Amino acid sequence: MLRSLLLRRSVGHSLGTLSPSSSTIRSSFSPHRTLCTTGQTLTPPPPPPPRPPPPPPATASEAQFRKYAGYAALAIFSGVATYFSFPFPENAKHKKAQIFRYAPLPEDLHTVSNWSGTHEVQTRNFNQPENLADLEALVKESHEKKLRIRPVGSGLSPNGIGLSRSGMVNLALMDKVLEVDKEKKRVTVQAGIRVQQLVDAIKDYGLTLQNFASIREQQIGGIIQVGAHGTGARLPPIDEQVISMKLVTPAKGTIELSREKDPELFHLARCGLGGLGVVAEVTLQCVARHELVEHTYVSNLQEIKKNHKKLLSANKHVKYLYIPYTDTVVVVTCNPVSKWSGPPKDKPKYTTDEAVQHVRDLYRESIVKYRVQDSGKKSPDSSEPDIQELSFTELRDKLLALDPLNDVHVAKVNQAEAEFWKKSEGYRVGWSDEILGFDCGGQQWVSESCFPAGTLANPSMKDLEYIEELKKLIEKEAIPAPAPIEQRWTARSKSPISPAFSTSEDDIFSWVGIIMYLPTADPRQRKDITDEFFHYRHLTQKQLWDQFSAYEHWAKIEIPKDKEELEALQARIRKRFPVDAYNKARRELDPNRILSNNMVEKLFPVSTTA
């Protein structure tokens, strides 16, 4: 309405400016001519009286003022008229526009996002039961009413696999240790307990978990359902630590599963992606609490090839961190402290400050360079802590934020990171839950693929071939790929939905993760980084995954928007995993699919004729 009114006024004004010029056009009619009609002579009318002289013209500034004052008045009037012309019902007052105020969100609307801020939903149906009875009642009622309650853990999955706008259930309040069997080294816990919380609770019993992922804030239910893993070619993914579990299902109520009780469903549900039931309780096989010696040193791919078999077999835990656009490979091994020689006595050659200094120097140099390039831009280090106080990963984020999609700039940052690791070589001793953690950096996009790598006795070397091809791809396509490319290994899993599933006990699997950080809050820049990451991921998928039989980690897989790409992904998943068996179990345990979400439905489409 406002636009049409403005257009009318503009047209009228334009027409008005033409009226004076019309008086300058001479008419063909003259009062001094004689008009003849049927032989009669008509006397023309007397001339009109002279017009009064026009008022003196307004100055240009006065005319402009009146014009824009009129526009302003019209805009205000139109806005007020629009506002009062569309009343809202009482129950929708939060939607009403309020002058100079943001409309508040409803109090019952929950915003839930993953830790990287890459996936977010809002829902009014967010449930946190306090005990098993509450959970059972919630699942039963939701099943009867066909209300969705997708299980969600700590929200740490990079792809937000637990999120659903329709509704969620979170077990953060069900976080108790229920039983500890010190002799058998087993512990029974509620599934909402966090990994670090569990480790702290059982350390007085002399127990700990067999292996850990990079971080400790996951809920136990979530970490097993998505097939999370640590590293060590003799150690399986974390779902293999599950001895038995209690599953609250919509159709069959609470069922107990173990290797003895319905082993087929037990193995299927261990890594069940939250689609077969809400994991309420878990019994885990633990190990004696122990200290580890971590050895970090820098190598290169040529040297790694010579020692790879020994590195896999001789170390309890091992991982490689590759730094794109350099020859640097950071090798990290972890082994129990020797009972005879004790921890190593070697002291580091460099202090932490000395190790980080090269990165600090590059940051100082870079902010000067980018300030000169864009003098109107606020200095990146304004109103921020002194760079002497920043950790290496924080400095890396700030460096990348300056020009995250420039491959030359990213390569310089990677070279500085390689220098940091060269000066960080050495040993570290601590409890296993402290040593096996890893500072992953800030918010990020990540993709991790898993593929077979032979056996421990006879590695196929496909894992190193994969890395060689990946590094060539990065350099050929000038991908602004930051560090690290992380490579880890596990033994096989007996859970059919696990990417590391195998029926052969000796098989080992390699896990390779690529990354792009989101070191900025600027939405446009985050979108540009996101687009570049998905281009990076698409290239690796196209050129490497089929060649190496690689499949993505369930917590890192992303659903394609393109219909043909989605169909190709579904066909690929069906080739590797028992989709029909999984969907059959879903139909039996959750016929209304209240535990599902869009991601599960797209990955495991259920036939309507089944």
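The backbone N, Cα and C atoms fix where each Cβ goes, glycine too.
This is the original sequence, none of the listed changes applied.
Positions annotated as domain 'FAD-binding PCMH-type' by Swiss-Prot: 123-258.
Here L156 (mutagenesis position) comes close to N114, W115, I215, E217, Q218, G222, A555: these same-chain residues lie at least six apart in sequence, with C-beta atoms under 8 angstroms from its C-beta. Swiss-Prot lists L156 to I among its mutagenesis entries, and the accompanying note reads: No covalent flavinylation and higher turnover rate of the substrate.
Among the mutagenesis experiments that Swiss-Prot reports, L156 to H is described with the note: No covalent flavinylation and no change of affinity for the substrate, but lower activity and decreased thermostability.
According to its DSSP assignment, L156 (mutagenesis position) is coil. Listed in Swiss-Prot as a mutagenesis experiment, L156 to F is described as follows: No covalent flavinylation.
Experimental mutagenesis is annotated in Swiss-Prot for L156 to A or C, with the remark: No covalent flavinylation, lower affinity for the substrate and lower activity.
The predicted model assigns the domain 'FAD-binding PCMH-type' (123-258) a mean pLDDT of 95. The residues of the domain 'FAD-binding PCMH-type' (123-258), classed with DSSP into helix (H, G, I), strand (E, B) and coil, number 35 helix, 35 strand, 66 coil.
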